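Here is the structure we will look at, set down as structure tokens.
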Amino acid sequence: MNSNLPAENLTIAVNMTKTLPTAVTHGFNSTNDPPSMSITRLFPALLECFGIVLCGYIAGRANVITSTQAKGLGNFVSRFALPALLFKNMVVLNFSNVDWSFLYSILIAKASVFFIVCVLTLLVASPDSRFSKAGLFPIFATQSNDFALGYPIVEALYQTTYPEYLQYIYLVAPISLMMLNPIGFIFCEIQKWKDTQNASQNKIKIVGLGLLRVLQNPIVFMVFIGIAFNFILDRKVPVYVENFLDGLGNSFSGSALFYLGLTMVGKIKRLKKSAFVVLILLITAKLLVLPLLCREMVELLDKGDSVVNHTSLSNYAFLYGVFPVAPGVAIFATQFNMEVEIITSGMVISTFVSAPIMYVSAWLLTFPTMDPKPLAYAIQNVSFDISIVSLISLIWSLAILLLSKKYKQLPHMLTTNLLIAQSIVCAGMMIWNFVKEKNFVGQILVFVLLYSSLYSTYLWTGLLAISLFLLKKRERVQIPVGIIIISGWGIPALLVGVLLITGKHNGDSIDSAFFYGKEQMITTAVTLFCSILIAGISLMCMNQTAQAGSYEGFDQSQSHKVVEPGNTAFEESPAPVNEPELFTSSIPETSCCSCSMGNGELHCPSIEPIANTSTSEPVIPSFEKNNHCVSRCNSQSCILAQEEEQYLQSGDQQLTRHVLLCLLLIIGLFANLSSCLWWLFNQEPGRLYVELQFFCAVFNFGQGFISFGIFGLDKHLIILPFKRRLEFLWNNKDTAENRDSPVSEEIKMTCQQFIHYHRDLCIRNIVKERRCGAKTSAGTFCGCDLVSWLIEVGLASDRGEAVIYGDRLVQGGVIQHITNEYEFRDEYLFYRFLQKSPEQSPPAINANTLQQERYKEIEHSSPPSHSPKT
């Protein structure tokens with residue numbers, strides 16, 4: 001597309017200008033043409049959609065709704081709410097107003113992306129999983145979240161200008177489901193046939209299974225039924241049926257977005273080395289290649305009479321292509337049990353990456369011309385607004401790192417520096433907005449602050465990636481933390497200083513990105529290239545270590561490795577077991593943990609060594625001998641308590657979160673580098689370049705959103721305490737009724753069942769003797785071990801429900817944390833069973849007394865033996 005926009009008036013990151021008068025700022029159109037969309041409603045729509053998604057994610061992370069419970073909501077959304085919504089809209093759809101050229105343009109664009117991804121996957125994928133990838137990856141790249149996320153945004157943009165565009169959502173969505181997805185399903189069925197070597201399954205049966213999966217989809221089924229009733233009922237739904245359908249359909253949007261947030265919990269984990277490149281390529285195909293192809297196909301094939309409508313349709317096609325991946329793709333991957341990690345992780349990443357792209361795209365599509373002044377002021381306003389919100393997010397994220405004391409450990413120490421640099425960038429942008437154009441000294445000072453911190457954010461991406469690589473090899477390589485920190489702040493300051501000394505100030509430009517002209521552009525490009533190169537090489541080299549096959553995930557239930565395994569209680573057993581056995585087998589057993597409190601002083605009862613047992617048989621602690629261990633351990637003297645503290649401070653390195661942070665930042669660095677090179681080698685960049693400018697502005701001053709999403713919602717510091725506070729306030733309403741009952745009936749029944757039917761088996765399976773003093777040991781177990789055991793025996797269907805079950809055992813006095821400082825967690829924290837006969841024990845002086853009384857009440861109120869229930 002030709003453009004009259006002078007290159008010197010464009011920016012690499014943002015146009016820094018004085019505040020524009022209101023009449024101009026709010027009227028970007030340079031002509032009197034009516035706007036093609038209502039941009040003022042876009043931001044509230046995005047906040048509404050992603051706010052509900054965030055609520056669902058928080059509910060899942062706080063275990064308010066477990067993954068098993070979420071399946072019920074998902075079934076309601078997919079089998080009741082969405083089919084009802086589809087049926088009604090297909091019945092009332094006016095097919096005479098449909099632009100069919102638009103539909104087959106979208107079909108051609110989707111089919112092109114589908115077959116490109118499919119062919120490339122077949123060519124480069126490994127033979128053992130070639131067909132599963134060739135089936136699911138093209139579906140990932142073409143199936144959009146049309147109804148839950150797409151429809152509210154299209155409604156906000158086009159409800160007042162082109163309301164007929166809303167009906168295209170219901171017509172475009174079945175294209176993927178009915179025409180493209182069957183091909184992917186057939187490839188997946190071929191992969192299943194190859195894996196099982198079932199010779200009886202012929203080709204016709206494979207194709208039939210693929211088509212059957214399509215027909216079983218409620219969306220496809222209701223589309224056909226709706227079209228049939230469109231002609232039968234003459235596009236009029238009976239009143240009583242309409243009210244019923246409206247009741248179901250109106251519940252779709254909120255529940256679908258909430259369910260989308262629930263499905264994101266714990267999806268990004270154990271990313272393998274091949275997943276990084278695959279994720280970037282798939283997300284690029286979905287969010288960049290597909291929108292461009294959709295737009296170009298509509299431009300090429302749509303032969304509408306109205307030029308305005310033609311342009312609006314092509315813009316709408318581009319916006320449609322930016323919609324993120326549908327959650328249904330993750331469901332397909334789970335059903336086939338193929339490529340689940342890549343598909344689910346990609347769904348989460350694409351959903352959040354699509355938000356700024358949709359915002360930028362919709363904003364740019366409101367400009368009928370390429371007049372540089374409105375574009376400059378638009379970027380200015382967007383950058384200023386984003387900086388304010390981003391700075392608040394960064395302050396919150398920094399507070400989380402400081403309060404959790406993670407800033408003292410690697411790699412969070414370096415992440416803290418990155419967040420500080422991002423905060424200075426936002427503050428610098430806000431200050432620049434108020435600097436007078438003729439105030440040269442003020443401009444120089446703010447320029448130094450802004451660009452030294454902006455270059456620092458670029459470099460910290462590469463430095464953080466190389467620190468992650470060194471962290472994987474820290475047993476052989478000493479991490480030069482001081483050098484990394486000095487480089488992260490010193491090199492950007494040096495570059496800006498060189499620009500100030502040697503560069504020629506461009507007096508005609510009020511834009512900070514062109515303050516020193518071409519020299520500044522080259523400096524920015526070199527900085528970006530070096531950071532991308534360092535980050536890319538470091539992330540690839542991380543896979544050369546022995547444990548590079550997987551990284552620690554978001555889910556705290558995954559196995560953790562402590563920094564120095566040779567000096568900790570968390571030593572891994574050489575046997576190939578799921579969890580490390582910690583100080584098991586022949587250790588002298590004592591009648592009590594050595595760090596028990598007696599009259600305020602530490603004491604150790606007499607040691608009664610036990611006979612050596614075979615290494616093949618675990619030592620089962622004698623709880624009858626441990627009757628006197630009723631006081632909590634002292635964290636200053638107990639080895640187990642000390643190791644817990646070490647684990648909490650340094651064991652959770654959150655490597656996957658940091659790798660994800662680096663990947664998202666690299667995408668933004670690529671965009672900035674492309675913008676630099678595009679400007680340097682093309683004097684008439686065009687509209688696409690301006691969109692890239694907007695994206696760069698959103699990225700540079702909106703990095704705080706990425707950091708907040710990854711580090712701002714700490715589970716144990718924010719979510720769980722907030723959840724417990726709400727539960728406390730809620731339960732206070734019933735205090736008068738429950739004053740005479742130490743524990744609720746639900747907790748009491750859970751504890752009764754566990755004591756009579758499962759306690760002894762659980763002790764034999766997971767409780768081990770672990771050293772807690774110089775010559776003493778205690779029978780304990782890890783919280784994550786109990787969670788896995790509860791799932792194994794059928795007392796819980798997932799880890800979320802198992803945590804709830806374990807928390808009830810703690811409240812009922814059945815188990816207890818060794819120091820009584822933590823609630824039940826799915827982590828490597830040590831817990832112990834309280835003795836069966838608390839009345840035989842001496843009274844405790846501390847908070848354990850209440851738990852012992854609760855346990856005694858449960859034990860004495862337990863019914864006689866019943867048939868076990870699992």
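Placed from the backbone N, Cα and C atoms, the Cβ positions cover glycine too.
Feature annotations, courtesy of Swiss-Prot:
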MUTAGEN   PHE43 to Ile  Strongly reduced cholesterol-binding
BINDING   PHE43, TYR57, GLY266, LYS267, ILE268, ARG657  cholesterol binding site
MUTAGEN   TYR57 to Ala  Strongly reduced cholesterol-binding. Abolishes cholesterol-dependent mTORC1 activity
MUTAGEN   ASN145 to Ala  Reduces binding to indole-3-acetic acid
MUTAGEN   ALA148 to Trp  Reduces binding to indole-3-acetic acid
MUTAGEN   LEU177 to Trp  Reduces binding to indole-3-acetic acid
MUTAGEN   TYR551 to Ala  Abolished ability to regulate mTORC1
MUTAGEN   CYS638 to Ala  In 4CA, abolished ability to regulate mTORC1; when associated with A-595, A-604 and A-629
DOMAIN    757-835  domain 'DEP'
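When the C-alpha distances from ASN145 (mutagenesis position) to the recorded positions LEU177, GLY266, ARG657 are tabulated, the minimum falls on LEU177. Counted with DSSP, the domain 'DEP' (757-835) comes out as 33 helix, 17 strand, 29 coil. Across all of the domain 'DEP' (757-835), the predicted model scores a mean pLDDT of 81. Of all the recorded positions listed here (PHE43, LEU177, GLY266, ARG657), GLY266 has the Cα closest to the Cα of TYR57 (mutagenesis position). PHE43 (mutagenesis position) sits 27 Å from ARG657 (cholesterol binding site), taking the Cα positions as reference. Here the candidates are the recorded positions ALA148, GLY266, ARG657, and by Cα distance the one nearest LEU177 (mutagenesis position) turns out to be ALA148. A count of other CB atoms within 10 A of each Cβ picks out ALA148 as the most crowded of the mutagenesis positions ALA148, LEU177. Each residue contributes its Cα atom, and for ALA148 (mutagenesis position) and ARG657 (cholesterol binding site) these two points are 27 Å apart.
Annotation note: PHE43 (mutagenesis position) sits in a helical segment as assigned by DSSP. Least crowded of the mutagenesis positions (PHE43, TYR57), judged by neighbouring Cβ atoms within 10 Å of its own Cβ: PHE43. The sparsest Cβ neighbourhood within 10 Å, among the listed recorded positions (ASN145, GLY266), is found at GLY266.
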